Amino acid sequence: MFYPDPFDVIIIGGGHAGTEAAMAAARMGQQTLLLTHNIDTLGQMSCNPAIGGIGKGHLVKEVDALGGLMAKAIDQAGIQFRILNASKGPAVRATRAQADRVLYRQAVRTALENQPNLMIFQQAVEDLIVENDRVVGAVTQMGLKFRAKAVVLTVGTFLDGKIHIGLDNYSGGRAGDPPSIPLSRRLRELPLRVGRLKTGTPPRIDARTIDFSVLAQQHGDNPMPVFSFMGNASQHPQQVPCYITHTNEKTHDVIRSNLDRSPMYAGVIEGVGPRYCPSIEDKVMRFADRNQHQIFLEPEGLTSNEIYPNGISTSLPFDVQMQIVRSMQGMENAKIVRPGYAIEYDFFDPRDLKPTLESKFIQGLFFAGQINGTTGYEEAAAQGLLAGLNAARLSADKEGWAPARSQAYLGVLVDDLCTLGTKEPYRMFTSRAEYRLMLREDNADLRLTEIGRELGLVDDERWARFNEKLENIERERQRLKSTWVTPSAEAAAEVNAHLTAPLSREASGEDLLRRPEMTYEKLTTLTPFAPALTDEQAAEQVEIQVKYEGYIARQQDEIEKQLRNENTLLPATLDYRQVSGLSNEVIAKLNDHKPASIGQASRISGVTPAAISILLVWLKKQGMLRRSA
């Protein structure tokens, strides 16, 4: 039977991509249906209990700038917040938070259940209704049919999912959940390229069986960072530390002696695993010279005894997992409460998608998340938001939208996927972006919130806060530009006390702030330049904009030059191991593909813009810079 009411947009799957897609479409006023096999697992963290990190935190901030859910949810659920790369420049600083799984799931579900225009329905989807190469609905397990103008697939690892523990395997979407086999078969009937990928997760440990007294603690930052531009630290729950242990030679011996029982090394798994989140058996074999690997013991929540040992993802048999865990300091008597496992699943070649994440072959069908070959909650959320907003626009007969690489990490992500595709689970890094000095966490709202407002994603409260911030930045910059101090002025002595070299000429507040030893906080304690802004986000923006103004302008010039390097020739006989500064991944891919030009090299999956810059510098130094006519 058909459900009596039609919808504008149907979302299939309630993970990180699906929840953002559903929220985006509903925020834009479209009647949206979220279909999930289990309402209780909406927003479930299937693997690590954390949000953010290098590159990933940037995506979370961008999702938030467009009115998304993830940043708000983690602000309510984060039990340890840190800024990574805090001592480095603002382009690569990244926020990361440990999460209480239960609180995170509750925050997501509460937001979904209180979102106007959104209906949630619990039933697994087994089929799509496709008419004349256009999707017009979905069919659930019990044969109930829903009609819609657009459908978004956000099915994670569920498509023909197979779980491996040692040489044993069984069908599953993730531990404790069934796979989606009928839907997988149906999608394989469509004109889409399909492959298999693999990911894994570590065993979970009972905290009561760990001796934390012998382990180093890792605390969060104080003051506590905040993820959402609308958030504040008072929303955070109780904060707790993580702990650090290490693998050792005993651990590595256990792994080496049991590789014949690993499904990866025995050839049982055909899917390709994530390069940047390898299993512990992969790490031991790939880095044979390392006698230890750092393992972070991360709490899964304030009311749970489960510990997530970040760094020992494995699909080895359970008895071997026990030996691995108990070989490490502090874990000699540890008990496993959930075994680690690998899961392989279907993904669809993202080169078959438009930049809007709509299929090139089936009109109205959108793909987001791990089905596109990515790995990570943040990558999934960003794609979900983009697919959801474009499904909403399509259902309203409007043109699709996708950010450019120069606008957002989301633009980089989508361009990489749709242009280059991927043969391994793709994760975001800052090194993937050419424009990273302009694509910072701190300015995600300045880049995207106005666009989000035009698209219908940003509500009145966020829009008012954003405009107030803009006004504060502009007013403060004008104040600092127009406030001066001279070497002979009474205030000069106070200013000179904070400078490495005393004033030799008249200087404005902005001139002083450009000095490396001067910070905005320090400057605004000085009599001529007080008081400081009470808006901390605006104050941070003023400092970064002033200090990095010249660098940003220079980067824009570099971008224009980069375009001219498209036709720079690469010698056919070049062994890229000669080029210092390239990563092992880039060297392997360049030696394998042997691109004829910089342009070709730049389009090889995994060859980053930073690697292209290194190549250009090397060619120039060698006197080998040649361009085709």
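If you go along the chain as it appears here, the first residue is 1 and each next one adds 1.
Keep in mind that glycine also has a Cβ here, set from the backbone N, Cα and C atoms.
Although substitutions are noted, the structure shown does not include any of them.
Annotation comment: Swiss-Prot describes GLY13, GLY14, GLY15, HIS16, ALA17, GLY18, VAL125, SER180, GLN370 as FAD binding site, evidence class similarity to another entry. Other Cβ atoms within 10 Å of the Cβ of VAL125 (FAD binding site) number 26 in total over all chains. VAL125 (FAD binding site) falls within a strand segment according to DSSP.
All protein chains included, GLY273 (NAD(+) binding site) registers 21 other Cβ atoms within 10 Å of its own Cβ. Per Swiss-Prot, NAD(+) binding site is recorded for 273-287, and the stated evidence type is sequence analysis.
Its own atom aside, the Cβ of GLY13 (mutagenesis position) has 32 Cβ atoms within 10 angstroms in the protein chains shown. For the mutagenesis experiment GLY13 to Ala, the note given by Swiss-Prot reads: Decrease in FAD binding and partial loss of activity. Loss of activity; when associated with A-15.
Per Swiss-Prot, mutagenesis GLY15 to Ala is noted as: Decrease in FAD binding and partial loss of activity. Loss of activity; when associated with A-13. GLY15 (mutagenesis position) falls outside any helix or strand according to DSSP and counts as coil.
Note: the CA-CA distance between ALA17 (FAD binding site) and CYS277 (NAD(+) binding site) rounds to 20 Å. Our reading of the FAD binding annotation (GLY13, GLY14, GLY15, HIS16, ALA17, GLY18, VAL125, SER180, GLN370) yields a largest Cα to Cα distance of 18 angstrom. Minimal Cβ crowding within 10 Å, among the binding-site residues SER279, GLN370, is found at SER279. Ranking the binding-site residues ARG275, LYS283 by how many other Cβ atoms lie within 10 angstroms of each Cβ puts ARG275 at the bottom. Calculated from their C-alpha atoms, the gap between MET285 (NAD(+) binding site) and GLY15 (mutagenesis position) amounts to 33 Å.
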